[in-house]
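Remarks on the structure that follows.
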Amino acid sequence: MTQATATAVVHDLIGVGFGPSNIALAIALQERAQAQGALEVLFLDKQGDYRWHGNTLVSQSELQISFLKDLVSLRNPTSPYSFVNYLHKHDRLVDFINLGTFYPCRMEFNDYLRWVASHFQEQSRYGEEVLRIEPMLSAGQVEALRVISRNADGEELVRTTRALVVSPGGTPRIPQVFRALKGDGRVFHHSQYLEHMAKQPCSSGKPMKIAIIGGGQSAAEAFIDLNDSYPSVQADMILRASALKPADDSPFVNEVFAPKFTDLIYSREHAERERLLREYHNTNYSVVDTDLIERIYGVFYRQKVSGIPRHAFRCMTTVERATATAQGIELALRDAGSGELSVETYDAVILATGYERQLHRQLLEPLAEYLGDHEIGRDYRLQTDERCKVAIYAQGFSQASHGLSDTLLSVLPVRAEEISGSLYQHLKPGTAARALHEHALAS
């Protein structure tokens with residue numbers, strides 16, 4: 001049995017994950033501390049160092065929203081943590097202006113996020129995976145939480161906190177038909193694209209036939225990278241839709257990502273929320289930037305001109321079966337138009353199938369009796385029953401109640417400000433949690 005080490009500090013807030021959402025929160029808390037006093041805050045992240053979608057940062061990838069929607073500018077344009085100041089500090093501001101774009105490459109935005117995160121080294125711990133979160137009871141009430149994590153050395157650490165913010169991001173969505181192939185290095189999710197592609201024979205120039213499952217931005221980016229970076233690869237795009245569909249990023253539609261739209265969504269009844277989410281679904285899901293669609297179409301057009309059919313575009317196609325064989329991954333493909341079933345064998349399969357956001361429920365399972373249906377308030381605080389005195393916040397898990405921007409970068413600064421305000425209002429100079437922790441250490 002692993003020996004757990006308990007720390008003596010009682011934290012005011014522990015954050016699970018230190019991605020963009022919690023970095024934005026760290027900034028907001030730092031600003032608020034100047035007027036209201038600093039809190040004892042710690043963020044835990046399972047990655048060994050800071051990386052934002054590090055395994056998907058191919059050279060062609062560009063940010064899909066304006067750089068002005070960084071970690072802070074929407075609420076405090078003069079912040080030293082703005083993207084503009086990052087460019088200034090790295091002596092690239094004039095060069096970036098000369099690019100004439102609102103959309104930096106994701107590699108640069110990742111470096112920006114890493115740069116901001118480096119200012120909060122004392123408040124962050126990398127290489128620590130949060131295993132579980134347990135209630136600490138006093139007289140039948142939850143006065144604090146016990147956060148158990150495991151570091152890279154396998155050591156378990158136990159910390160106490162008066163409040164919690166859960167923001168671990170999404171987990172790869174693996175279609176049912178591929179789940180039996182878990183662990184097979186020839187089948188991998190797009191979130192692990194670079195790591196797995198480096199291990200494939202095509203990285204040394206050997207021929208490969210690769211399937212890309214999905215019809216969204218990730219699938220399109222994977223296809224272009226395979227076409228441009230791996231001349232020995234034959235890539236098949238396999239998607240259920242009849243075509244690659246463009247993202248609607250027109251100005252009026254883009255207002256769905258404005259902070260004020262969160263109030264509109266949250267104030268509506270459940271049925272109306274669902275209707276609005278469906279109406280604007282094509283702003284973010286299963287859609288592709290228009291310029292990328294045009295590039296892909298150009299690839300297939302040039303194939304027709306040359307008469308050399310290197311790649312295939314298989315729309316209206318469903319994967320009914322996936323089988324691992326010595327020769328490769330065998331896919332049974334159903335053409336929705338003709339009903340015909342065909343079998344193709346691939347050397348590798350890339351699952352560009354999106355993400356699920358249920359990890360917060362798994363982490364908070366020991367608190368289930370206090371959380372009810374996991375309803376989230378306007379301030380992103382989970383609605384607990386009266387026995388739970390701890391404030392628990394969730395970032396990136398409330399699209400159904402707060403709108404499509406909840407999982408995106410669009411509202412990070414404003415959301416961080418709202419959570420920090422709610423947190424300071426909740427935390428009062430009481431000693432119940434600290435006394436409870438001292439009792440736990442002594443027992």
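Note that Cβ sites are derived from N, Cα and C of the backbone, with glycine treated the same way.
In sequence order, Tyr126, Gly127 make up the list of same-chain residues 6 or more apart from Gln47 (FAD binding site) whose Cβ falls under 8 Å from its Cβ. For Asp45, Lys46, Gln47, Gly48, Asp49, Tyr50, Arg51, Trp52, His53, Gln64, Val130, Thr407, Leu408, Leu409, the entry in Swiss-Prot reads FAD binding site, with the evidence type experimental evidence.
Taken residue by residue with DSSP, Ser410 (substrate binding site) is part of neither helix nor strand, so it is coil. Neighbour list (Ser410 (substrate binding site), Cβ cut-off 8 Å, at least 6 residues apart, same chain): Ile65, Lys69, Phe257, Ala258. If you look up Swiss-Prot, you'll see Lys69, Asn254, Glu255, Val256, Phe257, Asn284, Ser410 marked as substrate binding site, on the strength of experimental evidence.
Taken from Swiss-Prot, the feature NADP(+) binding site covers Gly215, Gly216, Gln217, Ser218, Arg240, Asn284, Tyr285, Ser286. In this view, Ser286 (NADP(+) binding site) is surrounded by 18 other Cβ atoms within 10 Å of its Cβ, with every protein chain counted.
Under the heading of mutagenesis, Swiss-Prot lists Gly215 to Asp and annotates it as follows: Loss of function. If you draw a 10 Å sphere around the CB of Gly215 (mutagenesis position), it holds 23 other CB atoms from the protein chains shown.
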- Task: Look at the binding-site residues Gln217, Ser218, Asn254, Asn284 and tell me which residue has the greatest number of other C-beta atoms within 10 angstroms of its C-beta.
- Result: Ser218
- Message: Counting Cβ atoms within 10 Å of each candidate's own Cβ, which of the binding-site residues Phe257, Tyr285 comes out highest?
- Response: Phe257
- Message: I want to check the contact list for Asp45 (FAD binding site): same chain, sequence separation of six or more, C-beta distance under 8 angstroms. What comes out?
- Response: Gly17, Phe18, Gly19, Ser124, Arg125, Tyr126, Gly127, Glu128
